[in-house]
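As recorded in Swiss-Prot, the features of this protein are as follows:
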type	residues	note
DOMAIN	139-446	domain 'Peptidase A1'
MUTAGEN	His157 to Ala	Slight reduction in catalytic efficiency towards a synthetic peptide
MUTAGEN	Ser160 to Ala	Slight reduction in catalytic efficiency towards a synthetic peptide
MUTAGEN	Asp337 to Ala	Loss of catalytic activity
Amino acid sequence: MNLTIKEEDFTNTFMKNEESFNTFRVTKVKRWNAKRLFKILFVTVFIVLAGGFSYYIFENFVFQKNRKINHIIKTSKYSTVGFNIENSYDRLMKTIKEHKLKNYIKESVKLFNKGLTKKSYLGSEFDNVELKDLANVLSFGEAKLGDNGQKFNFLFHTASSNVWVPSIKCTSESCESKNHYDSSKSKTYEKDDTPVKLTSKAGTISGIFSKDLVTIGKLSVPYKFIEMTEIVGFEPFYSESDVDGVFGLGWKDLSIGSIDPYIVELKTQNKIEQAVYSIYLPPENKNKGYLTIGGIEERFFDGPLNYEKLNHDLMWQVDLDVHFGNVSSKKANVILDSATSVITVPTEFFNQFVESASVFKVPFLSLYVTTCGNTKLPTLEYRSPNKVYTLEPKQYLEPLENIFSALCMLNIVPIDLEKNTFVLGDPFMRKYFTVYDYDNHTVGFALAKNL
């Protein structure tokens, strides 16, 4: 049987097949578009729902505390400004990462627990790897100079008494990344040019006195400050920090040039009724703080304010008896310092405590650690005739979760200043709202609210 295929049959068949193919292709494209549309719709709905849920969580839980504090600031009859805090823990983690010390610390702890590392061999002043400025904290906020509002990030420092700012005339390399004060741009500038030079172990600062409008929050007053024209040393601490200068909140007797404190000058010029300021550090937000000038914002604390008389007008310093387990020090000099991230105690006092508390110093590092559940750790007490101020272990321990989940850093360190001198830094101020009263020569303490 012969099979004959004509050209028209081939053409007709091809046309029919092409029609079927096109119909199939259109149907497939329609289905694909429908699926794509459904996927887009599903993703859109998911994003909207997730966004709405996230907004609800942040608005009602995360931002709730910020809203409370912002409301207090806006409605307060006093001037309150917020400031940022870079604490020792943040710098510790950065240093450990840079020097790749994580495993070294973990292995050191293991050796200590096995009794293979003796306490007497845990380092000394000859340690060759230092955790830089472990005891320092940067509490920096904004203030303005001049009638044109030149902005600067200042370290608010209760143990310093001058205002220092980088000058446009500064020739040092470390000044390059900073904001500079330019007197030529301010109509309220008053020339002084008295030379200033400060020398310390960390370095030398040279500069000149100037006078201009100084503004914090809602308060402004003409005030004498120091323009830094040359900075030698203080590196890499200064150039790597977000701080431009220092805003001293101490006493006149501590200042260069015998300058009245900024807060006192505000009262002298009738800008505020009381020469007083306070510091509030939220207990659960370790990167924020608040400075209130001219009065006491009662919404930042609970219970009564207890006042202690200063033992002289050089530092914010009082006489308190210090007790730490079986170790004690009578009538100790206790200084409040907003630029200290830890509690400092004399070395002799610290060593007596360490002997019985299972605290371990990591070899060749200025780092003291212990297990977070250490039951031998006592409550640290500061006693006055009328009040006892306490810090429990949970308030002076910092979990080192990025190194070892059960390991904590001790925020109490041995530093020898003047005889029998202790410093209350960040851990104490997280628990206690603190008041600094120039008028009555006192400091006040109250339990800080967890806002």
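Every residue, even glycine, has its Cβ placed from backbone N, Cα and C.
His157 (mutagenesis position) carries a strand DSSP state (E or B). On the backbone, the CA of Ser160 (mutagenesis position) and the CA of Asp337 (mutagenesis position) stand 9 Å apart. Annotated pair His157 (mutagenesis position) and Asp337 (mutagenesis position), C-alpha to C-alpha distance, rounded: 7 Å. Counting Cβ atoms from all protein chains shown, Asp337 (mutagenesis position) has 24 others lying within 10 Å of its own Cβ. Note on His157 (mutagenesis position): other Cβ atoms within 10 Å of its Cβ, all shown chains, come to 21.
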